[in-house]
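Visitor: Sharing the features that Swiss-Prot gives for it:
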DOMAIN    310-520  domain 'Rab-GAP TBC'
MUTAGEN   R381 to A  Strongly decreased inhibition of Rab8-mediated transferrin receptor (TfR) endocytic trafficking; enhanced Rab8 localization on ERC tubules and Rab8 interaction with TfR; impaired inhibitory effect on autophagy
Amino acid sequence: MEGAGYRVVFEKGGVYLHTSAKKYQDRDSLIAGVIRVVEKDNDVLLHWAPVEEAGDSTQILFSKKDSSGGDSCASEEEPTFDPGYEPDWAVISTVRPQLCHSEPTRGAEPSCPQGSWAFSVSLGELKSIRRSKPGLSWAYLVLVTQAGGSLPALHFHRGGTRALLRVLSRYLLLASSPQDSRLYLVFPHDSSALSNSFHHLQLFDQDSSNVVSRFLQDPYSTTFSSFSRVTNFFRGALQPQPEGAASDLPPPPDDEPEPGFEVISCVELGPRPTVERGPPVTEEEWARHVGPEGRLQQVPELKNRIFSGGLSPSLRREAWKFLLGYLSWEGTAEEHKAHIRKKTDEYFRMKLQWKSVSPEQERRNSLLHGYRSLIERDVSRTDRTNKFYEGPENPGLGLLNDILLTYCMYHFDLGYVQGMSDLLSPILYVIQNEVDAFWCFCGFMELVQGNFEESQETMKRQLGRLLLLLRVLDPLLCDFLDSQDSGSLCFCFRWLLIWFKREFPFPDVLRLWEVLWTGLPGPNLHLLVACAILDMERDTLMLSGFGSNEILKHINELTMKLSVEDVLTRAEALHRQLTACPELPHNVQEILGLAPPAEPHSPSPTASPLPLSPTRAPPTPPPSTDTAPQPDSSLEILPEEEDEGADS
């Protein structure tokens, strides 16, 4: 956008001011706006102005089921969006910010209703910029001026902090503070002035003019060859930060930051190795590992074979009991029989607990009634095209229902959460025994139960780890996703929640899960499976120039089109490529199980505004006689709702 004497070089919507509703009773607690970088009259200005919310553009909001919160994964506006699939955990709402396009002038009266909040500052007046900690929610930037005052914190609800910092770096030199990696000291892009500033502050041990001239002439090679790592940029050369650089800053707002805003070490990975998968383990091969007393022998070798080739279908019913921890790898045949008898008694005792509840008791137990209603609804829509569950009177549906209700008795704290029926269905299909399937399901839930906890911390942590792996493996793809407001990887949420159950054909899901259950070649292989899928689709995503809506649509249209063997081969190759890197960052080593985890940090006291997990079964009244048509999913599309309070 250009006008008389000014040119807009950067513009980003969805940038909010978070005001105090108690202090400003006549104003919204969230003020939507647009941030711009404007060249005007031989100066460069940073300008923020509020906008008016109007229109009918479509946004995709990932949210907890039956909730109204959070739009931190909102997409860019487009006139229409027809997903052509069933977007689980997606809310479709209609919001379009209407921008106030006016020439930014200092001291001018704003035309927007909330324009008293508008501001414009010359980049030369900036002293420092503080960014928020990495995470899975909104990011903010706090700008401090040379006079010591601070501008209102800018909250980027649709991403864009990195893009803004990249634009600012064209006009300023942003030096990461050695004391605080989230604090950038601002210096002008003038070689002599910058050298004098460095010399005066004694930031460099060596001649500062030489460093500055090399940086300005060739910033790329100077940054990577002289300073080696992005995270350590200027850290080894900078002396302790000048007093007052951080003291002028206000305390950071109580908001979670933008997804993945983390500068990691720049590592050079070696060539990706070639991987060949083996044939499935057969019954004859399995039998060779069974000793005289029925005890399995050479278990590590057997697990490695399962990892590299999977299991033949006829062997799964027996082998899955070991992979899921129902039977011990070290136990004898007699010990296994005794264990099964004990677990059978335990199962039916728990089943009797809910079976013996009378209708009158259930009416006074809203929690149990809520679980039962949710399970009945989900079971009727789980894998209904599979013959084992086909038809309303199919006994397989009854077994699904009974096992899930019994699990509520087994795990009172967790109960039933939508998505669990998707995890149980393949297990029951393979095991074909109610008791054995229940205990195998419990073993699987031990691995993934954190995905369904109401705190959502496990899902946030997994998405953060996935982003970290992807940034090491393919930083260009990460930058592209960031530029399209998809850097939080919300479109991968369903993959991780139910371990790709909806992405592959049913037989391929069985193969994928048994490989993942081996725990080889290390923990979090499912994250590398996600990286492998994105790696396979990177050219399509990047060369097609997809926006956030198209990325979401394309990812969901991959359902049932992926080859599990190709994905597993690529995931293993990615693992070998990472483990062969001698300078792999420690946090990546932790994810791959190559290094012990660091001391756990205290969880953030502020809950994320983005509900990332499906809804727990709520206490519900008895169902009415009128029922709406149900989609073919145990995780349904939320009805269209007003966006009221989504950003609060």
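Backbone N, Cα and C atoms are what each Cβ position is placed from, and that goes for glycine too.
I'd like these features described in context: how deep, what's nearby, how far apart.
Guide: Confidence in the domain 'Rab-GAP TBC' (310-520), given as mean pLDDT, stands at 95.
Look at R381 (mutagenesis position): DSSP puts it in coil.
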Visitor: Around the Cβ of R381 (mutagenesis position), how many other Cβ atoms lie within 10 Å? Please give the count over every shown protein chain.
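Guide: Its Cβ shell of radius 10 Å holds 16 other Cβ atoms.
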